Amino acid sequence: MDTYHFLPSRDLEHASSYTPRPDSPETRHEPDPDRSKTNRRPIKIVSSVLLSTLILSFVIFLLVNPNVQQVVRKKVSKNSNGEDRNKASKSPEMLGPPSRGVSQGVSEKSFRQATAEPSYPWTNDMLSWQRTSFHFQPQENWMNDPNGPLFHMGWYHLFYQYNPDSAIWGNITWGHAISRDLINWLHLPFAMQPDQWYDINGVWTGSATVLPDGKIVMLYTGDTDDLVQVQNLAYPANLSDPLLLDWIKYPDNPVMFPPPGIGSTDFRDPTTAWIGRDGKWRITIGSKVNKTGISLMYKTTDFITYELLDNLLHAVPGTGMWECVDFYPVSVTGSNGLDTSVNGPGVKHVLKSSLDDDRHDYYALGTYDPINDKWTPDNPELDVGIGLRLDYGKYYASKTFYDQDKERRLLWGWIGETDSESADLLKGWASVQSIPRTVVFDKKTGTNILQWPVKEVESLRSRSYEIDDVELKPGSLVPLKISSAAQLDIVASFEVDEEAFKGTYEADASYNCTASEGAAGRGILGPFGILVLADDPLSELTPVYFYIAKGVDGNAKTYFCADQSRSSTASDVDKEVYGSDVPVLHGESLSMRLLVDHSIVESFAQGGRTVITSRVYPTRAIYSAARVFLFNNATGVSVTASVKAWQMASATLKPFPFDQL
């Protein structure tokens, strides 16, 4: 068994304003006051401190009372034998444990209802159809953030936030799965459970750091019995085990407490560490001061004792709480990914934050100063939280890691549900992970990254369909003869009639995807694109489309949008229009790629410059009734479209076959 010699048992140096209760168990290791003073560092940006949010005793009661946690669940997904698990209905009950809310550092789920009775009469067939076939998800229950992804001894490892008891948030445990190819997965036993005072209310989000000698360090946030967010250390019990089945929590956890000036519920989600020129490791942790989102900086040599730096890595006023911060380098000249510690000429750094206030992931490109441990955005107008988003749809708490096996940086993201919690309870599961994406610097624009599905997903492609140079006149609709449209990989390009475009002097210069009428709103130069998950009478449809706006100066701006407003006849689902503008360079065709997997549509424009993830819950356009159409709803321009589509096989997701070892 491997031992971690860099993890000696000793007192911790805590820069903390938090002190455990006097009646805490003897197993707790309280900070040494003298040592604590040594590392107390004032944060220069802090002029005033918000008091911690009041934690209601009623919430605590609900969380710990097992009787209350028994919530009606009527599961309709299939078991491993293909049998329907839904045998009988139960009368609606009041929901037990509430969703993780602002008091615990995370916003409520959208469309939360007071009872388990859905407002729409979902059938078993409808709910069963919603389960994806080639996206990662547990066999049942709730999942959220991806955690600590890494590659070890031939296996990709994914850990994730998981509730083993219900399809709603609670009792957060680290699920664990492995894969050879990032597509087909084997479920393993839980990696870590909430069983210590420092994580009894949840083993929250964390990151893995693979050291130069191959050792693995896992830092994660624990929610203590006092509902205080602290950082903890864990490591594999046996590094020679390719499955990494057993994890040891460091005996002297926590290794970091909320520092002075930081609220006890505003300190979470440590990043992967990177090593500086001084030989010390750095990590950053998201937080806030008033309405300013910040990224705290720490140094360590052994991952046990930490020095809080005077300066912040970065801060952006008005962005609120930063969580799930990610920080990594990208090459501006090469096509490979970079290890997190790489810096120097030809390198830019991506800083990404998940904003708790609006539940979106924002990123910016910039320069990292390793001497002063400061990051500066290339364009302050596109700073973190006010500029570019990783994904303009339902996508949150994303996490990258460096795949040393294939020299690429890979991105995971949590795709939550946008139906009601009561519907989630009926189907017995909630949330999936995105298809992993490669991340590279866009050398053509120099202003953004490119995200693209990993090549391994193409192994699921089967029967193909291709159509070239189809003219779409204004107002036209062309069905594509695809027999099964619930699992598709679609690549399409569009050419706008050049003469008509040049003859248009002004067209919807103030267009905005989210404030528009969606694909039904007709303009001179758009919308045009693809309808997926549509039925023949078009009573349900999900358009993904381009829309070109042109100002009086002749400059055009292209938008990429996904319209959910008519995606379902159900009333208790999200029906927003998502999207944003997408850079289109001179000579480029308009291009999109869509991954359709039942209730998920992941859409990529212009090679991944703009990405949108949609959750849709059709009631009619399901199974054999699902169709695909090309459309052009513009009033003043014809479009020529070419499409290639593949039906996608289902990925394998099953328990690891321990009985075959």
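Note that the numbers count up from 1, one per residue, in the order the chain is shown.
Backbone N, Cα and C define each Cβ position, glycine as well.
Residues as originally present; substitutions not included.
Under the heading of natural variants, Swiss-Prot lists Arg21 to Leu and annotates it as follows: In class 3. For the natural variant Leu56 to Phe, the note given by Swiss-Prot reads: In class 3. For Trp142, Met143, Asn144, Asp145, Gln161, Trp169, Trp204, Thr205, Arg268, Asp269, Glu323, Asp356, the entry in Swiss-Prot reads substrate binding site. What Swiss-Prot records for Asp145 is active site, and it gives sequence analysis as the kind of evidence. The note that Swiss-Prot attaches to the natural variant Val210 to Ile is: In class 2 and class 3. The annotation that Swiss-Prot gives for the naturally occurring variant Gly334 to Val reads: In class 2.
Checking each of the recorded positions Asp145, Val210, Gly334 against Trp204 (substrate binding site) by C-alpha distance, the shortest gap belongs to Asp145. The recorded positions shown are Gln161, Val210, Arg268, Gly334; of these, the one with its CA atom nearest the CA of Asp145 (active site) is Gln161.
Gln161 (substrate binding site) sits 21 Å from Val210 (variant position), taking the CA atoms of both as reference points. Within the same chain, residues at least 6 positions away in sequence whose Cβ sits under 8 Å from that of Asn144 (substrate binding site) are Tyr160, Gln161, Trp169, Ala397, Trp414, Gly416, Ser431. In the three-state DSSP scheme, Gly334 (variant position) is classed as coil. Val210 (variant position) sits 22 Å from Glu323 (substrate binding site), taking the C-alpha atoms as the reference points. Across the residues annotated as binding substrate (Trp142, Met143, Asn144, Asp145, Gln161, Trp169, Trp204, Thr205, Arg268, Asp269, Glu323, Asp356), the widest Cα-Cα separation comes to 20 Å. For Gly334 (variant position), the same-chain residues that are 6 or more apart in sequence and have a Cβ closer than 8 Å to its Cβ are Gly346.
Counting only same-chain residues six or more apart in sequence, the Cβ atoms lying under 8 angstroms from the Cβ of Trp142 (substrate binding site) belong to Tyr162, Asn163, Ser166, Ala167, Ile168, Trp169, Gly170, Asp424, Trp429, Ala430, Ser431. Secondary structure at Gln161 (substrate binding site), taken from DSSP and collapsed to helix, strand or coil, is strand.
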